[in-house]
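Participant: Following this message is one structure expressed as structure tokens.
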Amino acid sequence: MSDALDEGLVQRIDARGTIEWSETCYRYTGAHRDALSGEGARRFGGRWNPPLLFPAIYLADSAQACMVEVERAAQAASTTAEKMLEAAYRLHTIDVTDLAVLDLTTPQAREAVGLENDDIYGDDWSGCQAVGHAAWFLHMQGVLVPAAGGVGLVVTAYEQRTRPGQLQLRQSVDLTPALYQELRAT
């Protein structure tokens, strides 16, 4: 992914504008990671942020959607969620308040910015990263999208764009294999 922006894409995203979004969200991290840091995504990149450009905090709109993301991470590491969670992980409950996000929850919204379902659910992140980069460039605070795992929504909050108090850590608990199974079943 190049650091260059596609001007046409920037204009299409700017024309869509943002919505204010508030929700209780969930995120899992390694036990010693900061729940409200997007540094890992900055270093390695994520679906909605290219590597080495800006930090992004990935949040699921339900505990079940978060557990699907745990499954996806385990599959990418060629293991099971239960085996992966034998290491120390934490599940964080985070309150999101009035985050100005690019809403890509409808097929029409995604089409308007040049994304297809394969971009959302597939393994090639380049289209999503280009959209995320443009949204960040426009000082949007994040993007709201269907979760790649097919359950719920994900909001990617751009850490440098959020204001104090917009992301509030409510609770952190150990994410054990037993808790994973309980939450995945709901």
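Quick reminder: no glycine exception, Cβ is built from N, Cα and C everywhere.
Pasting the feature list from Swiss-Prot:
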type    : residues      : note
MUTAGEN : ARG27 to Ala  : No longer toxic
MUTAGEN : ARG27 to Glu  : No longer toxic, does not degrade NAD(+)
MUTAGEN : TYR28 to Ala  : Reduced toxicity
MUTAGEN : ARG47 to Ala  : No longer toxic
MUTAGEN : TYR58 to Ala  : No longer toxic
MUTAGEN : GLU69 to Ala  : Reduced toxicity
MUTAGEN : SER126 to Ala : No change in toxicity
Participant: Just to be sure I understand the packing, how many Cβ atoms besides its own are within 10 Å of the Cβ of GLU69 (mutagenesis position)?
Facilitator: 22
Participant: When a 10 Å sphere is centred on the Cβ of ARG27 (mutagenesis position), how many other Cβ atoms does it contain?
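Facilitator: Taking all protein chains shown, ARG27 (mutagenesis position) has 23 Cβ neighbours within 10 Å.
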Participant: Hey, what's the Cβ neighbour count for SER126 (mutagenesis position) at 10 Å?
Facilitator: 11
Participant: Can you figure out which of TYR28, ARG47, TYR58, GLU69 (the mutagenesis positions) comes closest in space to SER126 (mutagenesis position), comparing Cα atoms?
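Facilitator: Ranked by Cα distance from SER126 (mutagenesis position), first place goes to ARG47.
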Participant: Across all chains shown, how many C-beta atoms besides its own are within 10 angstroms of the C-beta of TYR58 (mutagenesis position)?
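Facilitator: TYR58 (mutagenesis position) is surrounded by 23 other Cβ atoms within 10 Å.
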Participant: Between ARG27 (mutagenesis position) and ARG47 (mutagenesis position), how many Å separate their Cα atoms?
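Facilitator: Cα to Cα, ARG27 (mutagenesis position) and ARG47 (mutagenesis position) are separated by 15 Å.
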Participant: Using all protein chains in view, find how many other C-beta atoms are within 10 Å of the C-beta of TYR28 (mutagenesis position).
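Facilitator: For TYR28 (mutagenesis position), the count of other Cβ atoms within 10 Å is 22.
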Participant: Calculate the distance in Å between the alpha carbons (Cα) of TYR28 (mutagenesis position) and TYR58 (mutagenesis position), and round it to a whole number.
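Facilitator: About 9 Å separates the two Cα atoms.
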Participant: So, in DSSP terms, is TYR58 (mutagenesis position) helix, strand, or coil?
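Facilitator: Where TYR58 (mutagenesis position) sits, the three-state DSSP reduction gives strand.
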Participant: Could you find out if DSSP has ARG27 (mutagenesis position) as helix, strand or coil?
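Facilitator: Looking at the DSSP assignment, ARG27 (mutagenesis position) belongs to a strand.
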